Structure formats: C-alpha cells, structure tokens
Amino acid sequence: MEHFDASLSTYFRALLGPRDTRVKGWFLLDNYIPTFVCSAIYLLIVWLGPKYMKNRQPFSCRGILVVYNLGLTLLSLYMFYELVTGVWEGKYNFFCQGTRSAGESDMKVIRVLWWYYFSKLIEFMDTFFFILRKNNHQITVLHVYHHATMLNIWWFVMNWVPCGHSYFGATLNSFIHVLMYSYYGLSSVPSMRPYLWWKKYITQGQLVQFVLTIIQTSCGVIWPCSFPLGWLYFQIGYMISLIALFTNFYIQTYNKKGASRRKEHLKGHQNGSMTAVNGHTNNFASLENSVTSRKQRKD
C-alpha cells in the first residue's frame with residue numbers, strides 16, 4: 001500500500017506539480033487513498049442500499065434529520081462568514097487572486113476550505129437518508145454525480161490550490177447550503193411543510209451560483225495572475241456540467257409539473273362544464289316527463 005501511495009504521489013506531482021506544503025499533515029490530505037475509498041464505498045451503498053431496503057419498511061429518521069440539517073446549516077453559515085471575512089481582510093482581488101499573496105488571511109481561507117472539503121464527506125449522509133427513508137426517486141444522476149465528485153475534486157484543490165481564486169465557488173455554495181439545509185431541516189417537521197414555498201428558488205439559486213462562478217473563474221483566465229490556469233479551465237468545465245444537469249432537473253421537476261397541473265386543471269374545467277350540461281339536459285328531460293305525467297293525469 002505504501003508503494004502504491006508513493007507511486008500515486010509521484011504521478012500527481014508529474015501531472016500537477018508540487019503540492020502546497022501548508023496543508024502537509026492535515027487530516028485526510030496527505031494520502032488520496034482514503035478519499036477515493038470513501039467515494040467508492042459511497043457509490044457501493046448507492047447501488048446496494050435500495051436493494052437492501054426493497055422489502056423493508058422505511059425509517060422515519062425525523063429526529064436525526066432535524067439535528068443533521070441544523071448542523072450542516074450552522075457549518076455552512078460558519079464557512080460563509082469566515083470565507084467572506086478572510087477574503088475581505090486579505091484584500092482578495094475579484095478578477096484573479098494567487099495562492100501566496102495574502103499571508104495570514106490565506107491561512108484563514110485554507111483552514112475554512114478544509115472544513116468545506118470535509119463537509120463534502122459529511123454530505124454523503126444526504127443520500128444515505130434517502131435510502132433509509134426509501135426516497136429513491138431523489139437519488140438522481142445529478143445527486144450522485146455531484147456528491148461523488150465534489151469530495152474528490154476538493155481533495156486536489158486543497159493539496160494544490162487551497163486558497164486564492166479557489167474561494168469564490170465555495171463561498172457561494174456555503175451560502176446556498178445555508179438556505180438548502182435549513183429548508184431540509186424544516187421539511188422534516190410535517191407541520192412546517194405547508195409554509196415551505198422556496199424550494200424552487202433554491203434550485204434557481206444553485207444555477208445562478210454556477211453562472212457566477214464561471215464568470216468569476218473566466219476573469220482569472222482573461223486577466224491572469226499567479227493562480228494556475230489549468231485549474232481555472234477545469235472549474236469552468238465542471239460548472240458547465242452542473243449547469244446542464246441542474247437545468248435538466250429544473251425542467252423535469254418544475255416545468256413539467258406546471259404543465260401537468262395546467263392540463264389537469266383544464267381537464268377538470270371541461271369535466272365541470274360537461275357535468276353542468278348534463279345536469280341541464282337531465283333537468284330539462286325531467287321537466288318534460290313531469291309535464292307529460294301531469295297531462296296524462298289530466299286526461
């Protein structure tokens with residue numbers, strides 16, 4: 001295993017250059033294997049979990065879901081606040097920011113971004129709760145792709161570009177996650193569900209987040225600094241893939257639902273009209289019969 005790890009490190013060094021020494025010895029960062037194994041186990045559970053739960057009763061998980069979502073809401077709020085203050089104190093340049101130009105502020109950003117990386121491991125629980133509650137319709141290609149890739153991508157980010165221009169996407173994502181996990185936490189309480197109207201806007205916010213990240217990343221390409229260009233190109237490509245998947249999800253979830261509701265409403269309206277027509281016809285027929293009957297009695 002040590003030989004394999006050494007070979008892997010040599011390969012990464014040849015491909016990406018030397019690692020950032022500021023994160024040497026940090027939990028989970030020295031060796032890629034634990035991150036890879038965690039991701040492989042995650043995908044295995046995604047595959048086997050629904051099969052295991054198929055003939056079993058779903059778990060409620062209500063209490064633990066409230067605690068879990070509250071915890072991630074608070075963690076996301078902490079990361080958002082610390083990243084904003086770290087970037088402000090370090091006088092980060094929006095257009096392009098290197099990884100070694102802000103001193104202690106860079107270290108503050110690195111420490112927060114480690115928590116951001118680690119939060120992606122915690123977020124695997126999102127999927128596990130879906131499996132336990134048998135909400136398999138929520139385990140989409142988008143969901144699995146996003147969760148499985150983010151942990152791995154951020155392992156590489158933390159080892160090579162752990163601050164500087166890397167801050168922007170994480171900052172926006174932390175803000176979105178404050179809204180998202182607070183929504184999930186509240187939706188775990190049945191009495192709160194009628195008041196949760198903003199789910200649609202969370203998805204819209206995620207799409208806006210990806211577009212803004214592409215714009216900010218492109219600034220680093222157009223007005224380059226010491227931040228490696230290869231990472232910027234990768235970021236743009238990854239954001240495009242998320243935009244494509246989230247747009248498809250949005251269309252499937254909201255536009256088709258809206259069209260279905262309109263169709264049902266129109267059908268109901270037509271049925272109502274037919275009922276009125278039939279009622280009128282039946283009443284008229286009844287009146288005719290009544291008149292006929294009276295005539296017959298008179299005769």
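Note that the numbers count up from 1, one per residue, in the order the chain is shown.
A Cβ is built for glycine as well, from the same backbone N, Cα and C atoms used for every other residue.
According to Swiss-Prot, the protein carries these features:
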{"type": "MUTAGEN", "residues": "Ser218 to Leu", "note": "No effect on fatty acid elongase activity"}
{"type": "MUTAGEN", "residues": "Cys219 to Ser", "note": "No effect on fatty acid elongase activity"}
{"type": "MUTAGEN", "residues": "Gly220 to Ala", "note": "No effect on fatty acid elongase activity"}
{"type": "MUTAGEN", "residues": "Trp231 to Cys", "note": "Changed substrate specificity. Can elongate (7Z,10Z,13Z,16Z,19Z)-3-oxodocosapentaenoyl-CoA into (9Z,12Z,15Z,18Z,21Z)-3-oxotetracosapentaenoyl-CoA"}
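Trp231 (mutagenesis position) carries a helical DSSP state (H, G or I). According to DSSP, Ser218 (mutagenesis position) sits within a helical segment. Across the structure, Gly220 (mutagenesis position) and Trp231 (mutagenesis position) place their CA atoms 10 angstrom apart. Here Ser218 (mutagenesis position) is positioned 11 angstrom away from Trp231 (mutagenesis position), judged by their C-alpha atoms. The mutagenesis positions considered are Ser218, Cys219, Gly220, Trp231; of these, Ser218 has the fewest other C-beta atoms within 10 angstroms of its C-beta.
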